[in-house]
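Chemist: Below is a structure I'd like to ask you about.
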Amino acid sequence: MVGEMETKEKPKPTPDYLMQLMNDKKLMSSLPNFCGIFNHLERLLDEEISRVRKDMYNDTLNGSTEKRSAELPDAVGPIVQLQEKLYVPVKEYPDFNFVGRILGPRGLTAKQLEAETGCKIMVRGKGSMRDKKKEEQNRGKPNWEHLNEDLHVLITVEDAQNRAEIKLKRAVEEVKKLLVPAAEGEDSLKKMQLMELAILNGTYRDANIKSPALAFSLAATAQAAPRIITGPAPVLPPAALRTPTPAGPTIMPLIRQIQTAVMPNGTPHPTAAIVPPGPEAGLIYTPYEYPYTLAPATSILEYPIEPSGVLGAVATKVRRHDMRVHPYQRIVTADRAATGN
């Protein structure tokens, strides 16, 4: 029908929905504020976060999400200030963390109580400060007189007399619920506080999410199938990109072997052994052996020398009396010898 506004049902207060709202708030705070155009969005987002936390808190403590009547009468008379102290039973339960239970993660539980009751809730007395050294330093100073008292919760409210009494009564009832320790594993408020802390830290995971049916079917099949026990697989060392030394024979011994088998004039040495055929007979080239090719020239001492030459170099040179035959020597006949030609 034209003119009627469509009303949508509000989402249920679940941890996942609260986590989505917190993520939206972080994203909203990271964006620049363009002339205040996001003011209403931030206000609506804060109101929704407060509503979800309030419903979750009521569900945790009261066991239902039914909202208590928050209607207050009209103010009558001047504004007054009322306060009341509720002492924490630390002597009866010395190991219970009442301060963390009342304040909650980053003070969210106390802030939620203040928003719901309209009162200011503060933890005072011995052990109310996290830093014990600072607490001892401030003890006895002005405005720190409460450190000489026992641990207690101070509830204050400012309003008209008739309204302040109602607010204070509601706040006292809610705080008294927090001063009753629950058994380990049955503290629903502690579970909620841990969940809120995980949401704030970004580490929350919903434990109610079930695995797909396919995963269960595969797991059942794997359990029904026979199992074969095998030894652990050997761990191989990582392969190097470039070997430091060549795996095969280097190229220089083969070059020296060929140089030894050849005389300086190019003729094969008579005493040189022929390189046997095989994989080591040819020149082996690998792409990473080029540093070995830059070797100095082979010394002349590596070539074989005749034993007679070595002896002749040491002993005195022997004069030869026979005439060496010259290849171009002319033949002198008797007629030419007589004429002198």
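Here the Cβ of each residue, glycine as well, is placed from N, Cα and C on the backbone.
Every position carries its original residue.
Below, the features straight out of Swiss-Prot:
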- Leu21 to Ala: Impaired homodimerization (MUTAGEN)
- Glu48 to Gly: In qk-Kt4; induces embryonic lethality possibly due to its inability to homodimerize (MUTAGEN)
- Glu48 to Ala: Impaired homodimerization (MUTAGEN)
- 87-153: domain 'KH' (DOMAIN)
- Val157 to Glu: In qk-k24; induces embryonic lethality possibly due to blood vessel defects; prevents RNA-binding but not homodimerization (MUTAGEN)
- Tyr285 to Phe: Abolishes phosphorylation and RNA-binding; when associated with F-288; F-290; F-292 and F-303 (MUTAGEN)
- Tyr288 to Phe: Abolishes phosphorylation and RNA-binding; when associated with F-285; F-290; F-292 and F-303 (MUTAGEN)
- Tyr290 to Phe: Abolishes phosphorylation and RNA-binding; when associated with F-285; F-288; F-292 and F-303 (MUTAGEN)
- Tyr292 to Phe: Abolishes phosphorylation and RNA-binding; when associated with F-285; F-288; F-290 and F-303 (MUTAGEN)
- Arg324 to Ala: Abolishes nuclear localization; when associated with A-330 (MUTAGEN)
- Tyr328 to Phe: Does not affect nuclear localization (MUTAGEN)
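Map the listed features onto the structure and describe their local environment.
Modeler: All protein chains shown were included, and the count of other CB atoms within 10 Å of the CB of Leu21 (mutagenesis position) stands at 20.
Taken residue by residue with DSSP, Glu48 (mutagenesis position) is part of a helix.
Averaged across the domain 'KH' (87-153), pLDDT in this predicted model comes to 88.
Non-local neighbourhood of Val157 (mutagenesis position): Gln81, Leu82, Gln83, Gly118, Cys119, Lys120, Ala164, Lys167, Leu168, Ala171, each in the same chain, at least six residues away, with C-beta under 8 Å from its C-beta.
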Chemist: Rounded to a whole angstrom, what is the C-alpha distance between Leu21 (mutagenesis position) and Glu48 (mutagenesis position)?
Modeler: 8
Chemist: State the count of C-beta atoms found within 10 angstroms of the C-beta of Glu48 (mutagenesis position), not counting that atom itself.
Modeler: 18
